[in-house]
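Beneath this line is the structure, given in structure tokens, with notes to follow.
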Amino acid sequence: MADAFGDELFSVFEGDSTTAAGTKKDKEKDKGKWKGPPGSADKAGKRFDGKLQSESTNNGKNKRDVDFEGTDEPIFGKKPRIEESITEDLSLADLMPRVKVQSVETVEGCTHEVALPAEEDYLPLKPRVGKAAKEYPFILDAFQREAIQCVDNNQSVLVSAHTSAGKTVCAEYAIALALREKQRVIFTSPIKALSNQKYREMYEEFQDVGLMTGDVTINPTASCLVMTTEILRSMLYRGSEVMREVAWVIFDEIHYMRDSERGVVWEETIILLPDNVHYVFLSATIPNARQFAEWICHLHKQPCHVIYTDYRPTPLQHYIFPAGGDGLHLVVDENGDFREDNFNTAMQVLRDAGDLAKGDQKGRKGGTKGPSNVFKIVKMIMERNFQPVIIFSFSKKDCEAYALQMTKLDFNTDEEKKMVEEVFSNAIDCLSDEDKKLPQVEHVLPLLKRGIGIHHGGLLPILKETIEILFSEGLIKALFATETFAMGINMPARTVLFTNARKFDGKDFRWISSGEYIQMSGRAGRRGMDDRGIVILMVDEKMSPTIGKQLLKGSADPLNSAFHLTYNMVLNLLRVEEINPEYMLEKSFYQFQHYRAIPGVVEKVKNSEEQYNKIVIPNEESVVIYYKIRQQLAKLGKEIEEYIHKPKYCLPFLQPGRLVKVKNEGDDFGWGVVVNFSKKSNVKPNSGELDPLYVVEVLLRCSKESLKNSATEAAKPAKPDEKGEMQVVPVLVHLLSAISSVRLYIPKDLRPVDNRQSVLKSIQEVQKRFPDGIPLLDPIDDMGIQDQGLKKVIQKVEAFEHRMYSHPLHNDPNLETVYTLCEKKAQIAIDIKSAKRELKKARTVLQMDELKCRKRVLRRLGFATSSDVIEMKGRVACEISSADELLLTEMMFNGLFNDLSAEQATALLSCFVFQENSSEMPKLTEQLAGPLRQMQECAKRIAKVSAEAKLEIDEETYLSSFKPHLMDVVYTWATGATFAHICKMTDVFEGSIIRCMRRLEELLRQMCQAAKAIGNTELENKFAEGITKIKRDIVFAASLYL
């Protein structure tokens, strides 16, 4: 039905289909003058303005015309197809997840819903009989009681609540229950540091607990295993025995699933887990918790409860501190009401302080002028007894700079100083004497003794843990941290201070999102200790009340899938018998979220089709044919315009005084006069070539309002009833919608307003002289364009115009009315078509094309056969999950590692695991530069194969993802240098070096396994030697939590 408006009828010339270029421009040869695009003359005109009138009444068919009057069935009359299409689309219901959601009850600010398979009836939860698996010394909150009841009934539950609300209670209960029933339980967390802390907590509570993080394995046969999600994923792919005995899996911080890089691991894991396992998901507040539960229910055919609460045990007060001011403004009170008047006062202070505030930023090089704002606030917090405070900054450098400004202050008593020293010396006791003298270790102690701490990724892990312990013991009163501190670790303070409301997210500076603000500000207010938490936001540039309100009162970020394919995933799924990569795509949360849109689209199609059928057009066939002719003319007009706009044709005619018509999207300026034109070169973003841009300066009638505020580029046309002001506006060539054959005389000096306005009078004179519209330059006769393509288009135009004039409708008095109806109906047809495309897309599994491309790459590189059977190379790549498995496998099979020493191989592998940016590129010696070049050659080959397989890949970006910045550092460390020595070789933070080394050790272990898989003992021993070379001293000092 909808394709009734296609143009396949209109191949006017045999074997030459009309080129689809666009809409709306046509032309007519009239008395030898090219009269320009439709609509350019007044309605009365004899020019094509939607309809052409012509003296020609030749009804005889032109040879070249297609005799289509009889072949075209009534476009709108294909009723049956409509009905069929709807029913066909409704069969999508089979695809739709069959899940229903039942609301259970809502008690004391906590909602409880359950998602269950559509064919099951909801059975109310049974109250517990007998003793609880674990007793608590305090009264449980409503949401904790509800969640525990789900666990007692052996049903999965997602608990979504604020950080300090006490979600861990629900997890502990599930562990206690599993241990009592002699079942195994797995607790997974997103980061190793968090796993270590959780292990510590669980071990103190239950004893029968083990830990597996890739770095460390403790008691792997325990009934309760704490592990990172990556380890669980690889256990599932390996078909580990452990999985057979597991009854419960607890996912901590499930909102981490939206992490663009590692979130996919959660999804894979949840999909791979067997249906008989039950789950406890702990999450920060997410608005779409119910959707997640529906997915779990759809995936594992079991009910999944959602317990959601916005409750905060300690309410928060939010203040703004405007830079340059000296006081706090309460903008959200403890009841959660936004106080707009206070917000506006704060912004007023900011405006008044204006330039003063700008000068107060700390200089990166020198000190700051006088005490900084941060210093003022922290001092005030201490005086008012609002400590402990966490001060969040968005860069490691800022953290340290602010902390160093505090050195004049001292928040600890002598007693506390002694304790700090004792904890500190015990913590670093395991380090060698040399490592104890590292600058970072020596510098941090004096700060800690004063009750000031620093916490960011660049710190040595052992210092980071020491600081966490001191903070939780109340020995640090002011902690300067980056946002990673807000991840998971339950270490609340009384006050949270943001040093800035903007952050750099790798691409640009932006306001922090309300979700990030909620996560970080949630650290304020300690349960049972503070009656309220205090959050202070420092603002140094004006924000509108809308942005302010959105930030301070916005909702949490939804949990959206970050699922994407990886080669390791595809290969592992090809290796495992009972599951394939297609299954993984179909079952992903990504696909599920996509399916949820289907009912809306079906509804849209239905409504549009009803509207469509309501529009009745008399003599429909004939009207549609006429409509199509006009559409076709419009399209051809656009093509002609494209020829005219080619700089080589139009530039010679853009002399000063030439009348041109300017139209920019919705803004139609009408006729103006060319003043000048210039050529600007524009660098193309991807190729770096110069692309000349031609800018024409045109004198146009603009609205005075639009000229007030900014550059002339922002000028808007004057409204019909307004006099407007003539102004010279720079216009890109393609915005000229018509070029006239008329030229006017323009005054030499256009600065005086009167001179400019005089030109407007001249233009109006010309318009009076040509009531049928100002004559345009004829592309062939005037502009002398000899292009064969253009001649063809003009021939087609003549044929169509002839056809239009001879159409019975053309001179019909009701033409406009029926034509408008026809246009409306055609638009609905287009909408239906696009909605159906949407439906079709909704049925297809997303990313399936990418999967095909990836399989193509695997076949071409010899990792798998054409029938998806995994080859030797593929089995090797399955062993490597923490770095680029394709490239490493290729390097191994090409013998790239064979001639390298263990130290060289280790240094080369560091490129795969170092992820930060370093400003300086090390000067590499040939023994490192050689292997690096070979690796890059190998990577280029993979990029080439990927591009040939139609994968979107940019060779530059791909190559730059391997960062050689620490190669020399790792090489020197592997040859036995001290940590102090390698720190001096680079500007990378100590903590980042250690993180790189620990990742490297994990990769080396995987490389050992990979070498073992091909039976290359020599290579296996080389990688193992690499491990022993780097695994020493402070780099691998054990975590204090273990």
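Backbone N, Cα and C atoms are what each Cβ position is placed from, and that goes for glycine too.
Less than 8 angstroms from the CB of Ser164 (ATP binding site) sit Arg312, Pro313, Thr314, Asn490, Pro492, Gly522, Arg523, Gly525, Arg526, Arg527, each of them six or more residues away in the same chain. DSSP assigns Ser164 (ATP binding site) to a helix. The ATP binding site annotation in Swiss-Prot covers Ile139, Ala161, His162, Thr163, Ser164, Ala165, Gly166, Lys167, Thr168.
Look at Swiss-Prot and you will find 148-304 tagged as domain 'Helicase ATP-binding', backed by sequence analysis.
Taken together, the residues of the domain 'Helicase C-terminal' (405-577) have an average pLDDT of 86. Annotation comment: Swiss-Prot describes 405-577 as domain 'Helicase C-terminal'.
Cβ-based neighbour count (10 Å, all protein chains) for Glu253 (mutagenesis position) stands at 21. For the mutagenesis experiment Glu253 to Gln, the note given by Swiss-Prot reads: Abolishes RNA helicase activity.
Experimental mutagenesis is annotated in Swiss-Prot for Arg658 to Ala, with the remark: Decreased interaction with NRDE2. Long-range Cβ contacts of Arg658 (mutagenesis position) within its own chain (separation 6+, distance under 8 Å): Val673, Val674, Ile739, Ser740, Val742, Arg743.
Experimental mutagenesis is annotated in Swiss-Prot for Glu697 to Arg, with the remark: Decreased interaction with NRDE2. Take the CB of Glu697 (mutagenesis position) and look out to 10 A: across all protein chains shown you find 20 other CB atoms.
Per Swiss-Prot, mutagenesis Arg743 to Glu is noted as: Decreased interaction with NRDE2. Impairs the binding of both NVL and NOP53. For Arg743 (mutagenesis position), other Cβ atoms within 10 Å of its Cβ number 14. Arg743 (mutagenesis position) carries a strand DSSP state (E or B).
Thr168 (ATP binding site) is surrounded by 17 other CB atoms, counting those within 10 A of its CB over all protein chains shown. Geometry remark: Thr168 (ATP binding site) versus Glu253 (mutagenesis position), CA distance 11 Å. Put simply, Glu253 (mutagenesis position) is 24 Å from Ile139 (ATP binding site) when counted between their Cα atoms. If you take the Cα of Gly166 (ATP binding site) and the Cα of Glu253 (mutagenesis position), they are about 13 angstrom apart, rounded to a whole number.
When the binding-site residues Ile139, His162 are compared by the number of other CB atoms within 10 angstroms of each CB, Ile139 has the fewest. A 10 Å cutoff on Cβ-Cβ distances gives Gly166 (ATP binding site) a total of 20 other Cβ atoms nearby, all chains included.
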